[in-house]
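Structure record follows, encoded as structure tokens.
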Amino acid sequence: MASMQKRLQKELLALQNDPPPGMTLNEKSVQNSITQWIVDMEGAPGTLYEGEKFQLLFKFSSRYPFDSPQVMFTGENIPVHPHVYSNGHICLSILTEDWSPALSVQSVCLSIISMLSSCKEKRRPPDNSFYVRTCNKNPKKTKWWYHDDTC
């Protein structure tokens, strides 16, 4: 078994056995391929997203964990957030330039939970319309400009 597959198996078990708060692996999503997962997410209590349900799509290349996973919101409900575009793309540095092989699916999930939980106002990024019209389907091919750490 390739090192990528071993690593994904290990992370899959960790996510099944000890998921971050409000996160659940969609078991059906991994039945056909270990390289594409859907994680169901519920907004944390006491936040602007409390009780809302979202889905995250994780896609892993053959270079994982040296290459970050492609992660985006998918489905009917995309959170309205200053770092989440209406097409589901997430502007989060650990998904691109700050990625490290020491990070994991769980650490990505925790970062997304933290990002949503710290939000003070539901709004889209200022360039949402332009970005959604002109972006690549793969958010990893975007050259992100990280202009703040808050929302």
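Each Cβ is built from the backbone N, Cα and C atoms, and glycine gets one as well.
Modelled residues match the original; the substitutions are not represented.
Under the heading domain 'UBC core', Swiss-Prot lists 3-151. In terms of DSSP secondary structure, the domain 'UBC core' (3-151) contains 45 helix, 26 strand, 78 coil.
Quoted from Swiss-Prot, the note on the mutagenesis of His83 to Asn is: Impaired substrate ubiquitination of both Tau and ATXN3.
Record note (Swiss-Prot), mutagenesis Cys91 to Ser: Loss of ubiquitin conjugating activity. The unchanged residue is displayed. Counted within 10 Å of its Cβ, the other Cβ atoms near Cys91 (mutagenesis position) come to 21, all protein chains included.
For the published mutagenesis Cys91 to Ala, Swiss-Prot gives the following note: Loss of predominant nuclear localization.
Residues annotated as active site, glycyl thioester intermediate in Swiss-Prot: Cys91.
Quoted from Swiss-Prot for the published mutagenesis Trp144 to Glu: Loss of ubiquitination activity toward various substrates, including POLR2H, ATXN3, STUB1 and MAPT.
Rounded to a whole number, the distance between the Cα atoms of Cys91 (mutagenesis position) and His83 (mutagenesis position) is 5 Å.
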